[in-house]
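*Asks:* Relevant sequence annotations retrieved from Swiss-Prot are reproduced here:
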BINDING   H21, E24, H116  Zn(2+) binding site
BINDING   R63, N70, R71, E177, Y287  substrate binding site
MUTAGEN   R63 to A  Abolishes activity
MUTAGEN   Y287 to A  Drastically reduced activity
Amino acid sequence: MSSLPGSREPLLRVAVTGGTHGNEMCGVYLARYWLQNPGELQRPSFSAMPVLANPAATAACCRYLDRDLNRSCTLTFLGSTATPDDPYEVKRARELNQLLGPKGTGQAFDFTLDLHNTTANTGVCLISESNISFNLHLCHYLQRQNPGMPCRLFLYEPAGTETFSVESISKNGICLEMGPQPQGVLRADLFSRMRALVASILDFIELFNQGMDLPAFEMDIYRNLGSVDFPRTADGDLAGTVHPQLQDHDFEPLRPGEPIFKLFSGEDVLYEGDSIVYPVFINEAAYYEKHVAFLKSEKIRVTVPALLRLTPRSTQTP
């Protein structure tokens, strides 16, 4: 698998969104801070625009009010006729589409960085909806800038034809996910780390805009294979939970025959797949309602092509 060559047109319209989920507090408070102190997001060729994506859910300190905003930015929702009974997040998705889009047009923002926290032990994880070369080069840059801190890229290609995330409104985007952090809690270490990583990502965009050479390389990425539900009773209630041997081991190999769940009756449930997978978002609190105990991924080696050098030119923030 390899990604296609990407454009070297400079990225001048960049957004940093936080609070897409209103109880993921690093993004919430970074967005709030930058709305009052935007200088931290300025670079010579562009100034990233901070956005508090879901103000109502943020005020209520909940993931969402009516439906998941990060599943509501489809062209179907964005293009539908507004009604008074529309869910709040659908209304907000349309507002974000006016601000950052319109989705799928040349007028959309060049790049959106969406900030998230998870209760799972993912560490630093970039989530990309495509294997576009720029996103892989970005992840590689962060890995080289932070050799002691694992930074993994999780390729989450939506099933079907429609993308639905907040960053999908722009021409390109990526999600910066960090955990573990409880919902509604702000940890100083993760806050500082996310802030530093955002700075590094904006630095990379600036280097990209100025024509930095981006040679070809190889890297491991994790591609989503689907979800695994908890064991359940005939009535649909939980019959067990994540096994202690699996808990907190995100991005580590899970082999056939190894335990994945501990039933309340005491028995172990073993993984019955026929190949090694790499679980991600293990026991994520927000996924209980989605009937997801963890996501399965495959670890694949990709060859990322070089991006042709951009001849530096005078660029100013629009």
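Backbone N, Cα and C define each Cβ position, glycine as well.
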*Asks:* Considering Cα atoms only, can you say which of N70, R71, E177, Y287 is the nearest neighbour of H116 (Zn(2+) binding site) among these recorded positions?
*Replies:* E177
*Asks:* Within 10 Å of N70 (substrate binding site), Cα to Cα, which of the recorded positions H21, E24, Y287 are there?
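*Replies:* Passing the 10 Å Cα cut: H21.
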*Asks:* Please tell me which one of the recorded positions listed here (R63, E177, Y287) sits closest to E24 (Zn(2+) binding site), measuring Cα to Cα?
*Replies:* R63
*Asks:* Please name which of the recorded positions listed here, H21, R63, Y287, is nearest in space to E177 (substrate binding site), Cα against Cα.
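*Replies:* Considering only the listed recorded positions, the nearest one is H21.
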*Asks:* Within a 10 Å radius around the Cβ, which one of these binding-site residues has the most neighbouring Cβ atoms: E24, E177?
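*Replies:* Most Cβ neighbours within 10 Å: E24.
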*Asks:* When a 10 Å sphere is centred on the Cβ of Y287 (mutagenesis position), how many other Cβ atoms does it contain?
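*Replies:* Other Cβ atoms within 10 Å of Y287 (mutagenesis position): 20.
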*Asks:* Counting across all protein chains shown, how many other Cβ atoms sit within 10 Å of the Cβ of R71 (substrate binding site)?
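*Replies:* Within a 10 Å radius of the Cβ of R71 (substrate binding site) lie 16 other Cβ atoms.
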*Asks:* Compile a sequence-ordered list of residues in the same chain as R63 (mutagenesis position), six or more apart from it, whose Cβ lies below 8 A from its Cβ; state 'none' when nothing qualifies.
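*Replies:* Spatial neighbours, sequence-distant, of R63 (mutagenesis position): H21, G22, N23, E24, A57, Q183, A286.
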*Asks:* Any idea what the Cα distance is from Y287 (mutagenesis position) over to R71 (substrate binding site), rounded to a whole Å?
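*Replies:* Given the Cα positions, Y287 (mutagenesis position) is 13 Å from R71 (substrate binding site).
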*Asks:* Near the Zn(2+) site, what residues other than H21, E24, H116 in the same chain have a C-beta no further than 8 Å from the centroid of the listed C-beta atoms?
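*Replies:* The surrounding set, listed in chain order, is G19, T20, N23, G27, R63, N70, L115, N117, T118.
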*Asks:* Provide the three-state secondary structure of N70 (substrate binding site) computed with DSSP.
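*Replies:* For N70 (substrate binding site) - judged by DSSP and reduced to three states - the answer is helix.
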*Asks:* Could you tally the C-beta atoms, other than its own, that fall within 10 angstroms of the C-beta of H21 (Zn(2+) binding site)?
*Replies:* 27
